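K.L.:
So that we are looking at the same thing, I have put the structure below in structure tokens.
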Amino acid sequence: MSQPRPLLSPPETEEQLLAQAQQLSGYTLGELAALVGLVTPENLKRDKGWIGVLLEIWLGASAGSKPEQDFAALGVELKTIPVDSLGRPLETTFVCVAPLTGNSGVTWETSHVRHKLKRVLWIPVEGERSIPLAQRRVGSPLLWSPNEEEDRQLREDWEELMDMIVLGQVERITARHGEYLQIRPKAANAKALTEAIGARGERILTLPRGFYLKKNFTSALLARHFLIQ
């Protein structure tokens, strides 16, 4: 097969984006990195977002870490997902930072979570630690939007979690709350505190939180589309 080339500007259509992603399928991260002059780190301990950055280069992504989607003109978000040898997700998937203040009037329809999950390009990548990072292969991409049932499930979880935040119960939220969507602390160190609402309506300082998709949600999603048993 002819060697793929990175997109030098953002893709103009979903078809172009998907076609480019399909070209990467089967290549190792080391091969893709070498083709664009990147050095593959030994592991992801200090470079947690490295795989995402590499694929953004190949796919012509535009957003960086800005709040809009990675492919803003198309309204598509890129999510890499580490999978085991059976194609099952190995970890939860970060969606966006959870807003802990200023939430009056926010609805599911206008929420950042729904905005980020409206249209997602999922790219599975081999993630088992026994495989050296440079030798991990990129899998077949999937362009996905939540169906009615998935949207309902995510909405219910989001509403439950946001109610707890608004009612000053952020410190009581655990990873077990929510069936498919969870909230967890998201901070590189325990000193990075942010404002939130306390139990009596007062301002408190707490760790920043992030919304994550649980593995049971992404596992069912991948299994349904790739017919994994």
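Think of each number as a place in line: the chain as shown, counted from 1.
Just so you know, glycine gets a Cβ as well, placed from its N, Cα and C.
Substituted residues are absent from this model; it holds the original ones throughout.
These numbers come from a predicted model, not from an experiment.
Grabbed the feature section from Swiss-Prot, which reads as follows:
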type	residues	note
MUTAGEN	Thr28 to Leu	In TS7; temperature-sensitive
VARIANT	Trp58 to Ser	In strain: ECOR 67
VARIANT	Gly60 to Cys	In strain: ECOR 13, ECOR 20, ECOR 26 and ECOR 70
VARIANT	Gly64 to Arg	In strain: ECOR 50
VARIANT	Gln135 to Lys	In strain: ECOR 51, ECOR 52, ECOR 57, ECOR 59, ECOR 62 and ECOR 64
VARIANT	Gln153 to Arg	In strain: ECOR 67
VARIANT	Arg155 to Cys	In strain: ECOR 35
K.L.:
Ranking the recorded positions Thr28, Gln135 by other Cβ atoms within 10 Å, which is at the bottom?
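P.N.:
Taking Thr28, Gln135 as the recorded positions, the minimal 10 Å Cβ count falls on Gln135.
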K.L.:
How many Å lie between the Cα of Trp58 (variant position) and the Cα of Arg155 (variant position)?
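P.N.:
Their Cα atoms are separated by 33 Å.
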K.L.:
Need the DSSP three-state call for Arg155 (variant position) to compare against my parser.
P.N.:
helix
K.L.:
Out of Thr28, Gln153, Arg155, point to the one nearest Gln135 (variant position) in space (Cα versus Cα); all of them are recorded positions in the record.
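P.N.:
Nearest in space to Gln135 (variant position), counting only the recorded positions, is Thr28.
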K.L.:
Taking the Cβ of Gln153 (variant position) as centre, how many other Cβ atoms lie within 10 Å?
P.N.:
17
K.L.:
Please tell me which one of the variant positions listed here (Gly60, Gln153, Arg155) sits closest to Thr28 (mutagenesis position), measuring Cα to Cα?
P.N.:
Gly60
K.L.:
Using Cα coordinates, what distance in whole Å links Gly60 (variant position) and Arg155 (variant position)?
P.N.:
31
